[in-house]
Amino acid sequence: MSQPEFTRSIVGASFLLPVINGAMHIPPAVSATRVTLEDNQPRDAPILVLLFALSVLIDVMDKAADLPRQTRKTWLMTIVVFASPFVVLAVYGTMHCGLLALLRLLGVPLLAVVHAMPLIPVYSWKTGSISTVKLKYFLGPFKSLFGATCIGLMDVTAVVLYLRGTMLHPENASSAGHFRVLMYTITYDFLWESICDVRDIQEDEQNNITTLATAFGVRPTLIFLGGSTMMGDLSITLLGGGSAVLSVVRSTVFWGAFAALALHKPRSAVYPWGLATLFGLLPVWLASLGART
């Protein structure tokens, strides 16, 4: 890889994608505010700003840790300068929403630490002993479901808990609406995470990482994702009194678009994948518009 290509790769991965990933969290959070706040109460922008800023900062730190060691020092100051405005946004959001809202949002990413720790006891019939394994190994190919649940708890539940504290009549908040938005978020983030696993199948096979794609193959995985997304969206929509036709169309269109991208565009295609990431959880917002609260 030439130096200009390497530079573009770092800029895309360390700066562009974190912002896009941060924006990806907004549709579920906006949907959560829609089903939670009273009709005569204005939408609460600071919690959305705080969620966006924290998501960007977490992703920037994650991408910085993945940089080659020989280039990390060179790019460190640039990364710090880039992250500074988002630190300011996070401080602004915390000042308006309170420390408890910040801790609720940060508590979910900490589950990723638990995810990588050997905490699950497993008994071996062969040796007659009990050992502990990491949760991500215990979940096997369905570990992306754990990640999707974490995203749902961060983007929806943590936001809803804060919003209920700002309401004049929190007892009027729709628990059913909150649950539906949470389930939509888990459904579509599971689709997105699994599509990314299909894209990265060769890299995961080389690193002995178990995913749906490495365990069952690309075609069966895509078929399973299409069916599970359609059934998940349809079930949630019917429970909320929404349109079954719109549900099927929505799930089919987004599954088809993401599947085509995974099959035809490599991970190095930053802009197509960045655009797809931006729309990854848009179905959550679209679904919440058609559901009754």
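Cβ atoms are placed via backbone N, Cα and C, with glycine included.
The mutagenesis experiment LEU17 to Ala is recorded by Swiss-Prot, whose note states: Largely decreases the catalytic activity. Listed in sequence order, ASP59, LYS63, VAL270, GLY274, THR277 are the same-chain residues at least 6 apart in sequence whose CB falls under 8 Å from the CB of LEU17 (mutagenesis position).
Experimental mutagenesis is annotated in Swiss-Prot for ASN21 to Ala, with the remark: Abolishes the catalytic activity. Look at ASN21 (mutagenesis position): DSSP puts it in a helix. For ASN21 (mutagenesis position), the count of additional Cβ atoms within 10 Å of its Cβ stands at 21 [all protein chains shown].
Around the Cβ of MET24 (mutagenesis position), the number of neighbouring Cβ atoms within 10 Å comes to 23. Quoted from Swiss-Prot, the note on mutagenesis experiment MET24 to Ala is: Abolishes the catalytic activity.
While the structure shown retains the original residue, Swiss-Prot records the mutagenesis experiment LYS63 to Ala with this note: Abolishes the catalytic activity. Cβ neighbour count for LYS63 (mutagenesis position) (all protein chains, 10 Å cutoff from its Cβ): 18.
According to Swiss-Prot, the mutagenesis experiment HIS115 to Ala carries the following note: Largely decreases the catalytic activity.
Among the sequence features in Swiss-Prot, the mutagenesis site TYR137 to Ala is noted as follows: Does not affect the catalytic activity.
Under 8 Å, Cβ to Cβ, and six or more positions away along its own chain, ILE151 (mutagenesis position) finds HIS25, PRO28, VAL108, THR185, ILE186, ASP189. According to its DSSP assignment, ILE151 (mutagenesis position) is helical. Under mutagenesis, Swiss-Prot gives ILE151 to Ala with this note: Largely decreases the catalytic activity.
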